[in-house]
Amino acid sequence: MKSLPPEMRQILGDCYPHIRELNPAQRSAIEAGYLESEDNYIIAIPTASGKTLLGIIAALKTVMEGGRVIYTVPLLSIQNEKIKEFRKLEEHGIRVGKDPRTSDIAVMVFESFDSLTRFSWNILREVDLLIVDEFHMIGEYTRGPVIESAITRARTLNPSVRIVALSATLSNMDEIAGWLDARVVEHDYRPVPLHREVLDTEMFGVREKNDVVLKVLERSLEDGSQTLAFVSTRRFTESLASHLADKISGKIPDDMVESFREVAGKVLEVPKSRGSPPTSTCLKLAECLEAGIAFHHAGLFNRQREIIEDEFRDGNILMITATPSLMYGVNLPSRTVVIRDYTRWTSQGPRRIPVFDYEQMSGRAGRPQYDDAGYSYLIARSHDEAMDLEEYYIRGEVERTTSRIIENRDALYRQIIAQVASGLSGTTEELADFFRNTFYGYQMVEGPFSDSFGMDSIQYEVENATEYLMRNRILYPGPEGFSATEFGLLIAKSNYSVETAIKLHQFASEMDEMDIYRLIYEITRTPDMPLISFKGRKSRDPVRDKLMEHGLFLMDVGNEEATAAALIEWINERTEYEIENAFHVYAASTRRSAYEASKIVKFFGKICEIMGVYRHSSQLEILSARLYYGVKEDAIPLVVGVRGLGRVRARKIIKTFGEDLRHVREDELKRIDGIGPKMAGAIRRYCERF
């Protein structure tokens, strides 16, 4: 810390009292001129090695000099985590928030920052420092194109902005640094040494990989540590957790039994608090938790996932079995990481996970301040396979990071629309110039694998994409270049994919009368809709039958159809328990799917308006509300008008008193289960107003 200015040392000492000295990786950055220089920097150091503190040091320097900072992250969960961490700075007069207009340090998700670069140029031009956390995601299919395009626009509109990229180590760092015009600080320091090993069934004389995981768990139980186990699918998270819980339950020390039961009780309370009995998935989770094992996937209630994460941090869970998506969204280090599955299913069949993903999962092992070492175990079926995996993953090199902006066609279309709608590009030449400045363009024209046809390739991709957008009436050509149609402007100002917009536009053009059930089904077929998935291979006839009841005759039944059936039941006030039992789906995610469907219905309404179709507006507003609140039409005024009432209590009120509540007294309302004096008063005030 001695190398930092006194005022900065004071702030950091107050906000991060556990940090006494900079670690070797942080010192190497300071010694490389990171604090004094205005150059762009890529900080490439391992997980948990202090990247965030280096970001804060740069941010403090900028704010102390009167500047503004935007700190970008990939996910809302990380945004909330960072804001909570940075709030300590407010004690020193530094404003922290999500809005760059009112914050000295604004924490934004990538998509929000991308939107800022399109339409909020004045704000962007006031930003002095852009910090890009999890920058290594620039090679990821979905978010990578967003990162590189937003950075490119930001540098075009505000050439003086300084960029600090916080990243894992990438194999082609020099190439990436060339694009960013950045200096690179790489260091292999880890606060907790990491031991990586491949285990196989033959070592332990067992037949199944699950039994190898059990051996690791038993060792963790002996030394009082915790384990994260990664598998490839939701179903495997549950089957592994159940297997381990069954095997370990008789070996749990008495002093742990009660705390495990308390955690199990907490997850069972979640559906009850939402008016639903626990689903079979909830019951299975609670049963596993009584043995200290949790499974973690998107098919659980959000609150249940939060409980699992918090209790794991507090040491009240021995092991979490999870899919690899956990490594991106949640900061959950543990002493031991087990990677049971090293393949994932693709359209071409099973494929090995990248070395980069293996590194990210392994990097979770070892908790700073708690562990003297971290242990990562990859599981193989045989000794020969173990040797192969050791060569591939432990000794192998991380793959070269490449731009995905052309591979992800929707990302290409969205960035072209953004450029045209914002007035930054109007011709194919100007669009090609924009893409020339992206990471994709740098790799095509200046990278080590570039060739003399790089610019021609960019021009070709742009021309193909603009033709597609003109065919779909998103762009139209004029004497001075392209302009965005009303439809194109709507897409540019939304967060929806071009494919979603085109599908909904097509449906609106073919629709004579409003059929809300057909609309729900069409929404589930858009790529922006989070789907509710089947739990196993049980009969799918109940889903087919439910859709047939509402005039939807379908031969093939998959997750899209399951989601449509679940949403139809949701707006008819069925509980998650009833939906799961009826259709054999992960119904805990119904609420999230319904929320997203509600927003897509509003987007569909805007599409109808720009097409001049207004006769469905009222029905669409009603459907959006029904999806959002999960109610029949008669309950909408009550759940909308009385904040926090919820659909269960609203239905009890309507059943008891009918829809006309003008003459119902507060004492009568309080007789209904779940309604206390405060809520009764709120209901009366609502009735008096309306």
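The first residue you see is number 1, and the count goes up from there.
A Cβ is built for glycine as well, from the same backbone N, Cα and C atoms used for every other residue.
Here the original residues stay in place, and none of the substitutions has been built in.
When Cβ atoms from all protein chains are considered, those within 10 Å of Gly50 (ATP binding site) total 24, not counting its own. Annotated ATP binding site per Swiss-Prot: Gln26, Ile45, Pro46, Thr47, Ala48, Ser49, Gly50, Lys51, Thr52, in sequence order.
The domain 'Helicase ATP-binding' annotation in Swiss-Prot covers 32-188.
The feature domain 'Helicase C-terminal' is assigned by Swiss-Prot to 208-417, with sequence analysis given as support.
Taking all protein chains in view, 25 other C-beta atoms sit within 10 angstroms of the C-beta of Lys51 (mutagenesis position). Under DSSP, Lys51 (mutagenesis position) is assigned to a helix (H, G or I) in the three-state scheme. Per Swiss-Prot, mutagenesis Lys51 to Leu is noted as: No helicase activity, 6% ATPase activity. Binds fork DNA as well as wild-type; also supershifts with RFA.
Annotation for Phe434 (mutagenesis position): spatial neighbours Thr152, Arg153, Thr156, Gln415, Gln419, Leu424, Ser425, criterion Cβ-Cβ under 8 Å with sequence separation of six or more. Quoted from Swiss-Prot, the note on mutagenesis experiment Phe434 to Ala is: Strongly reduced ATPase and helicase activity.
Classification of Tyr460 (mutagenesis position) by DSSP places it within a helix. A mutagenesis experiment is reported in Swiss-Prot for this position, Tyr460 to Ala, and the note states: Reduced duplex DNA-binding and unwinding activity, without affecting single-stranded DNA-binding.
Cβ neighbour count for Arg647 (mutagenesis position) (all protein chains, 10 Å cutoff from its Cβ): 20. As a published mutagenesis entry, Arg647 to Ala appears in Swiss-Prot alongside the note: No change in DNA-binding to replication forks. Basal ATPase 4-5 fold higher than wild-type, ssDNA stimulation is less effective than wild-type. Almost no helicase activity. Binds RPA.
In the structure as shown, the Cβ atom of Arg649 (mutagenesis position) sits within 10 Å of 21 other Cβ atoms. Arg649 to Ala appears in Swiss-Prot as a published mutagenesis result, with the remark: Decreased DNA-binding to replication forks, decreased ssDNA-stimulated ATPase. Decreased helicase activity. No binding to RPA.
The note that Swiss-Prot attaches to the published mutagenesis Arg651 to Ala is: No change in DNA-binding to replication forks. Decreased ssDNA stimulation of ATPase. Almost no helicase activity. Binds RPA. Around the Cβ of Arg651 (mutagenesis position), the same chain contributes Glu573, Val631, Ala635, each under 8 angstroms and 6 or more positions distant in sequence. The secondary structure of Arg651 (mutagenesis position), as reduced to three states from DSSP, is helical.
The number of other CB atoms found within 10 A of the CB of Gln26 (ATP binding site), across every protein chain shown, is 25.
Note: the Cα of Thr52 (ATP binding site) and the Cα of Arg647 (mutagenesis position) are spaced 42 Å from each other. In the structure as shown, the Cβ atom of Ala48 (ATP binding site) sits within 10 Å of 21 other Cβ atoms.
Take the mean position of the Cβ atoms of Gln26, Ile45, Pro46, Thr47, Ala48, Ser49, Gly50, Lys51, Thr52, the recorded ATP site; other residues of that chain with a Cβ within 8 Å of it are Asn23, Ala25, Leu53, Leu54, Tyr189, Pro191. Comparing C-alpha positions, Gly50 (ATP binding site) sits nearest to Tyr460 among the mutagenesis positions Tyr460, Arg647, Arg649. Checking the recorded positions (Gln26, Tyr460, Arg647, Arg649) against Lys51 (mutagenesis position) with a 10 Å Cα-Cα cut-off leaves Gln26.
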